[in-house]
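Student: Below are the features listed in Swiss-Prot for this protein:
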- Lys57, Leu58, Thr59, Arg60, Leu61, Cys62, Lys63, Thr64, Leu269, Gly309, Gly310, Pro311, Ala312: CoA binding site (BINDING)
- Cys166: active site, nucleophile (ACT_SITE)
- Gly218, Asp219: substrate binding site (BINDING)
- Gly227 to Glu: In lap5-1; pollen exine layer defects leading to altered pollen-stigma adhesion (MUTAGEN)
Amino acid sequence: MGSIDAAVLGSEKKSNPGKATILALGKAFPHQLVMQEYLVDGYFKTTKCDDPELKQKLTRLCKTTTVKTRYVVMSEEILKKYPELAIEGGSTVTQRLDICNDAVTEMAVEASRACIKNWGRSISDITHVVYVSSSEARLPGGDLYLAKGLGLSPDTHRVLLYFVGCSGGVAGLRVAKDIAENNPGSRVLLATSETTIIGFKPPSVDRPYDLVGVALFGDGAGAMIIGSDPDPICEKPLFELHTAIQNFLPETEKTIDGRLTEQGINFKLSRELPQIIEDNVENFCKKLIGKAGLAHKNYNQMFWAVHPGGPAILNRIEKRLNLSPEKLSPSRRALMDYGNASSNSIVYVLEYMLEESKKVRNMNEEENEWGLILAFGPGVTFEGIIARNLDV
């Protein structure tokens, strides 16, 4: 894409004709709220594990994640019905998918309804659906069950993104942006939904990396409505979406590795991931900002909606880009309140971004109109979108 029109760079914050905008946000969570301080004892009791070294390691990890609360689908009722999920080595993929397929649909429908309510228009005005999940596997896919659950028209066009991991929310937003800008009058529902049950396992000395996921990841769903040329009577755009790019790093595909096995998904997260992101994030951001015609902008003159993959990743990004501490506050808050919720997290970050931008406006401080929406996932893949905050 070319540089941003000079008129758009002025002080008047109206959406640019033909540009995709985020018109509403919504979220949903399962009923089980987990306090991080009680997680270790509960997890080891549930899985009947008494290994003191593993318990000490998980205790240390829980203290370093900065997570305070998370929501999870897993419950005593589920384990009572499927006790094999907490036993090492059993073939449980069928049971897991039965639980996950239903759970992600339920959460996606709830988040979408909340989003549509915030949007204020009729559900019949939705023309396209982009559905993202790394927590289910079935034919037909969750996109159809979401459309069915919402009562969408059979004519609704659907796109399905499976197993995109933590970059899925921004990848879905990029796809929704392209749909909205190439189909005048369209309104795209982007829904993301994730649950960790697909990879829930008892602790094992053979899989020490599993404990990182136990300490960090959470469940939930997110939703957005995306469309261009908002109706000034009934729509209030939140963010305008400009340049969007994707980049994968060659020879890093084993850094975030997931395999669907008889025991569910086995994840391996390399310790090198934070360093890999730190080493490559600046060049990626320069490329993104340059394509948008904003190379003159200082990083601290922009907002940063970054997927909260973990505190180490956020700390390294902050250090490498020399960002002021408040720049990643929305990401850190999302991590603290919801954990790393994979593709959903960017919705939660954007909600906090809007909340904090309103506080800045009320305090008569400098507003950051332009910014970046970033996420990192398997590949290692970088996703980035230049956005304009229209709500400040």
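Please read every residue number as a count from 1 along the shown chain.
For all residues, glycine too, the Cβ spot is worked out from N, Cα and C.
For all the noted positions, this structure keeps the original residue and models no substitution.
A description of the local structural setting of each listed feature is requested, covering burial, neighbours and distances.
Tutor: Cβ contacts within 10 Å of Leu269 (CoA binding site), excluding its own Cβ and spanning all protein chains shown: 18.
Under a cutoff of 8 A between CB atoms, and with a sequence separation of 6+ in the same chain, the neighbours of Cys166 (active site, nucleophile) are Ile256, His307, Gly309, Asn340, Ser342, Ser343, Ser345, Ala375, Phe376, Gly377.
Counting every protein chain shown, the number of other Cβ atoms lying within 10 Å of the Cβ of Gly218 (substrate binding site) is 27.
Reduced to three states, the DSSP call for Gly227 (mutagenesis position) is strand. A sphere of 10 angstroms centred on the C-beta of Gly227 (mutagenesis position) encloses 31 other C-beta atoms.
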Student: Take the Cβ of Thr59 (CoA binding site) and count every other Cβ within 10 Å, whichever protein chain it belongs to.
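Tutor: Within a 10 Å radius of the Cβ of Thr59 (CoA binding site) lie 15 other Cβ atoms.
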Student: Neighbour count, 10 Å Cβ-Cβ cut-off, for Lys63 (CoA binding site): what number do you get?
Tutor: 13
Student: Please tell me which one of the recorded positions listed here (Gly218, Asp219, Gly227) sits closest to Leu61 (CoA binding site), measuring Cα to Cα?
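Tutor: Among Gly218, Asp219, Gly227, Gly218.
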Student: Give me the non-local Cβ neighbours of Asp219 (substrate binding site): same chain, 6+ apart in sequence, Cβ-Cβ under 8 Å, ordered along the sequence.
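Tutor: Spatial neighbours, sequence-distant, of Asp219 (substrate binding site): Phe29, Pro30, Arg70, Tyr71, Val72, Val73, Ala103, Met107, Glu194, Thr195, Thr196, Ile197, Ala341.
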Student: In sequence order, what residues of the same chain, 6+ apart, have a Cβ less than 8 Å from the Cβ of Lys57 (CoA binding site)?
Tutor: Pro208, Leu211
